[in-house]
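Chemist: According to Swiss-Prot, the protein carries these features:
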type	residues	note
DOMAIN	6-108	domain 'Response regulatory'
MUTAGEN	GLU49 to Asp	No effect on DNA-binding or dimerization
MUTAGEN	ASP73 to Ala	No effect on DNA-binding or dimerization. No effect on DNA-binding or dimerization; when associated with A-49
MUTAGEN	LYS101 to Ala	No effect on DNA-binding or dimerization. No effect on DNA-binding or dimerization; when associated with A-78
MUTAGEN	ASP184 to Ala	No effect on DNA-binding
MUTAGEN	ILE187 to Ala	No effect on DNA-binding
MUTAGEN	LYS192 to Ala	Significantly reduced DNA-binding
MUTAGEN	VAL207 to Ala	No effect on DNA-binding
Amino acid sequence: MAGPKHVLLVSEHWDLFFQTKELLNPEEYRCTIGQQYKQELSADLVVCEYSLLPREIRSPKSLEGSFVLVLLDFFDEETSVDLLDRGFWYLIRPITPRILKSAISLFLSQHSLHSVPESIRFGPNVFYVLKLTVETPEGSVHLTPSESGILKRLLINKGQLCLRKHLLEEIKNHAKAIVARNVDVHIASLRKKLGAYGSRIVTLRGVGYLFSDDGDKKFSQQDTKLS
């Protein structure tokens, strides 16, 4: 990605944020500081006080595509679990400028290494990965984080087998027992939501799934062999 990464710092603790900004290389990071989180504002990373997150961002039905690092004043198990379940990172005070600078650098470096396209087109449809939304000629289809992760992996590897164990990695669930059956449930939901294109998700029984390039092609278990 060309140019410096945009980091939006949202807090009422201006000293911490200005000191952190001083530690970040301006050639690598462009920091803007404000006291209000604006959902429409584009940024590679939003660092925001939990108390300043808008209600809709905290709600379970909010879009989870925004990369947000949340700052907590104290540990609360329910809050921490909720944030993790929705894909947010968080830090708990005390937080120094050096700690915040290191967290920002680590977050953006890891996401650069594992970057995915912002959108993937299949047929007349466009899957907006970060927004967890598929735009179709009939309208918008909203996906859960797990459905989005599975569809992303299938489309990136279109026409190729995706093993069940790899699709399990896309399930956003912190339950101790995540079994192969979870993949089948999310696949069934995806097929319904994608309508006619749901039939492109082909089952290779006992092995995994693939997203077919050819809607007219019929697959069987023997069509793909593992090496």
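For all residues, glycine too, the Cβ spot is worked out from N, Cα and C.
This is the original sequence, none of the listed changes applied.
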Chemist: According to DSSP, folded down to helix, strand and coil, what is GLU49 (mutagenesis position)?
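Modeler: In the DSSP reduction, GLU49 (mutagenesis position) maps to strand.
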Chemist: What average pLDDT is reported by the model for the domain 'Response regulatory' (6-108)?
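Modeler: Across the residues of the domain 'Response regulatory' (6-108) the model's pLDDT averages 81 on the 0 to 100 scale.
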Chemist: These are the mutagenesis positions: GLU49, ASP73, ASP184. Which one scores highest on other Cβ atoms within 10 Å?
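Modeler: That would be GLU49, with the most Cβ atoms nearby.
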Chemist: Suppose we draw a 10 Å sphere around the Cβ of ILE187 (mutagenesis position). How many other Cβ atoms does it contain, all chains included?
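Modeler: Here the count is 20.
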Chemist: Within the chain of LYS192 (mutagenesis position), which residues six or more apart in sequence place their C-beta under 8 angstroms from its C-beta?
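Modeler: In sequence order, the residues whose Cβ lies under 8 Å from that of LYS192 (mutagenesis position) (at least 6 apart) are GLY198.
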Chemist: With DSSP, how much of the domain 'Response regulatory' (6-108) is helix, how much strand and how much coil, in residues?
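Modeler: Taking each residue of the domain 'Response regulatory' (6-108) in turn, the totals are 38 helix, 25 strand, 40 coil.
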Chemist: Quick one: of the mutagenesis positions GLU49, ASP73, ASP184, ILE187, which has its CA closest to the CA of LYS101 (mutagenesis position)?
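Modeler: For LYS101 (mutagenesis position), the closest Cα among GLU49, ASP73, ASP184, ILE187 is found at GLU49.
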Chemist: VAL207 (mutagenesis position): which of the mutagenesis positions GLU49, ASP73, ASP184, ILE187 is the nearest Cα neighbour?
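Modeler: Going through GLU49, ASP73, ASP184, ILE187 one by one, the closest to VAL207 (mutagenesis position) is ASP184.
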Chemist: To the nearest whole angstrom, what is the C-alpha distance linking ASP184 (mutagenesis position) and GLU49 (mutagenesis position)?
Modeler: 37
Chemist: Within a 10 Å radius of its Cβ, which of these mutagenesis positions (LYS101, VAL207) has the fewest neighbouring Cβ atoms?
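Modeler: Among the mutagenesis positions LYS101, VAL207, the lowest count of other Cβ atoms within 10 Å belongs to VAL207.
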Chemist: In whole Å, note down how far the CA of GLU49 (mutagenesis position) lies from the CA of ASP73 (mutagenesis position).
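Modeler: For ASP73 (mutagenesis position) versus GLU49 (mutagenesis position), the Cα atoms are 8 Å apart.
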Chemist: If H, G and I count as helix, E and B as strand, and all else as coil, what does DSSP give for ILE187 (mutagenesis position)?
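Modeler: Where ILE187 (mutagenesis position) sits, the three-state DSSP reduction gives helix.
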Chemist: At the Cα level, what's the spacing in Å between ILE187 (mutagenesis position) and GLU49 (mutagenesis position), rounded?
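Modeler: The Cα atom of ILE187 (mutagenesis position) is 36 Å away from the Cα atom of GLU49 (mutagenesis position).
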